[in-house]
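Peer 1: Pasting the relevant annotations from Swiss-Prot:
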{"type": "DOMAIN", "residues": "8-234", "note": "domain 'Glutamine amidotransferase type-1'"}
{"type": "MUTAGEN", "residues": "His20 to Ala", "note": "Slight decrease in affinity for glutamine. 1.8-fold increase in affinity for ATP. Slight increase in affinity for XMP. Moderate reduction in glutaminase activity"}
{"type": "MUTAGEN", "residues": "Lys24 to Leu", "note": "50 percent decrease in glutaminase activity. 5.3-fold decrease in affinity for glutamine. 1.7-fold increase in affinity for ATP. 2.8-fold decrease in affinity for XMP"}
{"type": "ACT_SITE", "residues": "Cys89", "note": "active site, nucleophile"}
{"type": "MUTAGEN", "residues": "Cys113 to Ala", "note": "2.9-fold decrease in affinity for ATP and 1.9-fold decrease in affinity for XMP; when associated with A-89"}
{"type": "MUTAGEN", "residues": "Asp172 to Ala", "note": "172-fold decrease in affinity for glutamine. Severe loss of glutaminase activity"}
{"type": "MUTAGEN", "residues": "Glu213 to Ala", "note": "40 percent decrease in glutaminase activity. 1.4-fold decrease in affinity for glutamine. 1.3-fold decrease in affinity for ATP. 1.8-fold decrease in affinity for XMP"}
{"type": "BINDING", "residues": "Ser262, Gly263, Gly264, Ile265, Asp266, Ser267, Thr268", "note": "ATP binding site"}
{"type": "BINDING", "residues": "Arg336, Gln476, Lys547, Ile552, Glu553", "note": "XMP binding site"}
{"type": "MUTAGEN", "residues": "Glu374 to Leu", "note": "8.9-fold decrease in affinity for ammonia. Severe loss of glutaminase activity"}
{"type": "MUTAGEN", "residues": "Thr387 to Ala", "note": "No effect on ATP pyrophosphatase (ATPPase) activity. 20 percent decrease in glutaminase activity. No effect on GMP formation"}
{"type": "MUTAGEN", "residues": "His388 to Ala", "note": "Moderate decrease in ATP pyrophosphatase (ATPPase) activity. Reduces 49 percent decrease in glutaminase activity. Impaired GMP formation"}
{"type": "MUTAGEN", "residues": "His389 to Ala", "note": "Loss of ATP pyrophosphatase (ATPPase) activity. 67 percent decrease in glutaminase activity. Impaired GMP formation"}
{"type": "MUTAGEN", "residues": "Asn390 to Ala", "note": "No effect on ATP pyrophosphatase (ATPPase) activity. Increases glutaminase activity. Loss of GMP formation"}
{"type": "MUTAGEN", "residues": "Lys415 to Leu", "note": "Increases glutaminase activity. 4.2-fold decrease in affinity for ATP"}
{"type": "MUTAGEN", "residues": "Lys547 to Leu", "note": "85 percent decrease in glutaminase activity"}
{"type": "MUTAGEN", "residues": "Glu553 to Leu", "note": "85 percent decrease in glutaminase activity"}
Amino acid sequence: MEGEEYDKILVLNFGSQYFHLIVKRLNNIKIFSETKDYGVELKDIKDMNIKGVILSGGPYSVTEAGSPHLKKEVFEYFLEKKIPIFGICYGMQEIAVQMNGEVKKSKTSEYGCTDVNILRNDNINNITYCRNFGDSSSAMDLYSNYKLMNETCCLFENIKSDITTVWMNHNDEVTKIPENFYLVSSSENCLICSIYNKEYNIYGVQYHPEVYESLDGELMFYNFAYNICKCKKQFDPIRYHELELKNIEKYKHDHYVIAAMSGGIDSTVAAAYTHKIFKERFFGIFIDNGLLRKNEAENVYTFLKSTFPDMNITKIDASENFLSNLQGVTDPEQKRKIIGKLFIEEFEKAVNNIDIDINKTFLLQGTLYPDIIESKCSKNLSDTIKTHHNVGGLPKNLKFKLFEPFKYLFKDDVKTLSRELNLPEEITNRHPFPGPGLAIRVIGEINKHKLNILREVDDIFINDLKQYGLYNQISQAFAVLLSSKSVGVRGDARSYDYVCVLRAVKTSSFMTANWYQIPYDILDKITTRILSEVKGVNRILYDVSSKPPATIEFE
């Protein structure tokens with residue numbers, strides 16, 4: 001989306017895994033954001049209609065050699081033009097370094113939810129953790145060397161309390177505030193938690209307001225965009241796909257579209273919109289890789305044919321090819337690469353059986369913006385957690401033109417589009433299922449026996465969640481088969497069977513997540529049923545890990 005008609009917030013990426021959540025926060029308040037890497041050249045931004053700048057967090061230490069920094073001329077341009085700057089975590093530390101402050105390793109690293117005190121001259125006596133920072137016996141002593149404001153900093157305007165809960169994730173902290181900066185918040189373990197410069201309209205926070213666990217995070221972005229940057233012109237991010245579809249419509253008479261269809265919401269909604277344009281020149285391909293859930297291959301194909309009776313859809317059974325190539329493979333990234341490679345090979349074989357001109361063919365993908373960010377930030381800035389199946393497995397010599405109408409949208413945006421299309425609720429509310437399928441839910445080596453055990457466990461778990469009315473309250477739920485076995489008793493005999501883990505999480509973004517507290521009586525019923533009906537399992541565990549430090553999937 002070009003967005004010239006909108007007031008822009010420039011978001012500069014220092015490699016944060018939460019980077020896309022900044023964009024999402026801005027989308028939520030109808031602000032257009034332009035994203036660039038930290039090393040952007042001045043010539044590339046001077047002609048933009050920039051109303052403000054946000055500096056993201058990142059996995060580096062700002063004081064280490066080779067860590068990412070803004071170009072000096074770019075930072076000085078922001079100061080010269082007095083473009084408001086909002087630094088988040090690493091971004092705040094970058095501001096401190098650029099303006100002759102100091103950053104050092106934290107004595108106490110902070111991770112997760114933390115209460116932050118918003119500071120003013122009239123409320124510092126309420127601070128109770130003074131002795132955490134040396135010998136200060138009172139708040140007056142503690143803050144005597146810092147400039148405090150008489151009024152609440154405008155970044156925190158309309159926050160109802162002087163204490164707000166935020167998401168922390170840092171090892172370093174600012175230890176010396178640059179000259180002419182105010183100290184505007186502190187936490188129990190981080191004295192300099194937020195800073196503000198009135199002359200240049202610069203704001204820095206050590207925490208992550210973009211993460212949904214930061215209770216007043218969206219309000220901070222609203223204050224920055226509308227009250228500080230004075231943005232006025234709004235845009236509707238969910239209409240992005242309309243522009244993409246309009247751009248591709250000119251090809252509908254002499255081009256084709258092919259799509260890998262899984263039955264998931266992203267690929268299904270993308271196919272529904274694109275099929276409306278290309279009609280008989282649209283071809284959907286559903287590949288059964290042998291790694292799907294119980295009866296899923298047949299159920300998905302039947303669903304797609306009944307929902308889109310006029311759509312060309314081909315089903316390919318490639319299960320034996322996938323399973324034979326995965327034999328003996330235990331490393332999860334290797335599994336993903338093998339599956340990605342085989343998928344492309346099978347897909348290309350299927351396409352070659354269709355009478356179309358490959359040079360005039362688009363490959364439709366339901367890639368979402370979080371897919372791109374979580375897999376790999378530009379220039380390897382961000383630590384790669386996992387290769388995403390939509391963006392990690394595509395070959396460099398891809399023969400098709402790539403069409404990704406949802407690449408700047410988020411999951412809830414696609415759900416809105418699904419409802420606009422009146423697609424069945426089973427699609428709109430379907431939990432995410434990874435591209436590599438059960439390959440990354442069977443820990444270690446994969447074989448048919450393990451897959452069948454996992455299918456039965458997962459089927460009982462999901463169906464019971466639906467029966468008890470919990471499924472739609474949960475963001476994602478699934479079962480995992482561990483590689484280890486445990487000793488048990490069946491009847492009077494010893495058993496030595498697999499251990500299964502049940503996982504259910506609640507999340508708004510899938511970048512952070514909390515484990516879902518299934519009522520104990522329901523969890524007991526589900527567990528009892530699994531152990532009674534599924535052979536090969538004698539122990540069930542329930543995962544109570546949040547993300548971070550865990551990821552949602554095990555592999």
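Backbone N, Cα and C atoms are what each Cβ position is placed from, and that goes for glycine too.
No noted substitution is present; original residues retained.
Have a look at these and tell me how they're positioned relative to everything else.
Peer 2: For His20 (mutagenesis position), the number of other Cβ atoms no farther than 10 Å from its own Cβ, over all displayed protein chains, is 27.
Lys24 (mutagenesis position) has a Cβ environment of 25 other Cβ atoms inside 10 Å.
There are 28 other CB atoms within 10 A of the CB of Cys89 (active site, nucleophile), with all protein chains counted.
For Cys113 (mutagenesis position), the same-chain residues 6+ apart in sequence whose C-beta sits under 8 angstroms from its C-beta are Thr165, Val166, Trp167, Met168, Glu213.
Counting every protein chain shown, the number of other Cβ atoms lying within 10 Å of the Cβ of Asp172 (mutagenesis position) is 19.
A coil conformation is recorded for Glu213 (mutagenesis position) in the three-state DSSP classification, outside any helix or strand.
Around Ser262 (ATP binding site), the C-beta neighbours below 8 angstroms that are at least 6 residues distant in the chain are Thr268, Phe286, Val300, Phe433, Gly435.
In the three-state DSSP assignment, the secondary structure recorded for Ile552 (XMP binding site) is coil.
The Cβ of Lys415 (mutagenesis position) lies under 8 Å from the Cβ of Ile265, Thr428, Asn429, each of these being in the same chain and 6 or more residues away along the sequence.
Secondary structure at Lys547 (mutagenesis position), taken from DSSP and collapsed to helix, strand or coil, is strand. Neighbour list (Lys547 (mutagenesis position), Cβ cut-off 8 Å, at least 6 residues apart, same chain): Val505, Thr507, Met511, Thr512, Ala513.
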Peer 1: Excluding Ser262, Gly263, Gly264, Ile265, Asp266, Ser267, Thr268, please set out which residues of the same chain place their CB within 8 Å of the center of the CB atoms of the ATP site, keeping sequence order.
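Peer 2: For the ATP site, the extra neighbours are Met261, Val269, Gly366, Ile427, Arg430.
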Peer 1: Around Ile552 (XMP binding site), how many other C-beta atoms are within 10 angstroms of its C-beta?
Peer 2: 21
Peer 1: Counting other Cβ atoms within 10 Å of each residue's Cβ, which of the recorded positions Asp266, Glu553 comes out lowest?
Peer 2: Glu553
Peer 1: Give me the count of other Cβ atoms within 10 A of the Cβ belonging to Glu213 (mutagenesis position).
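Peer 2: The answer is 19 other Cβ atoms.
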Peer 1: If I take the alpha carbons of Asp266 (ATP binding site) and Ile552 (XMP binding site), what is the distance between them in whole Å?
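Peer 2: So the Cα of Ile552 (XMP binding site) lies 19 Å away from that of Asp266 (ATP binding site).
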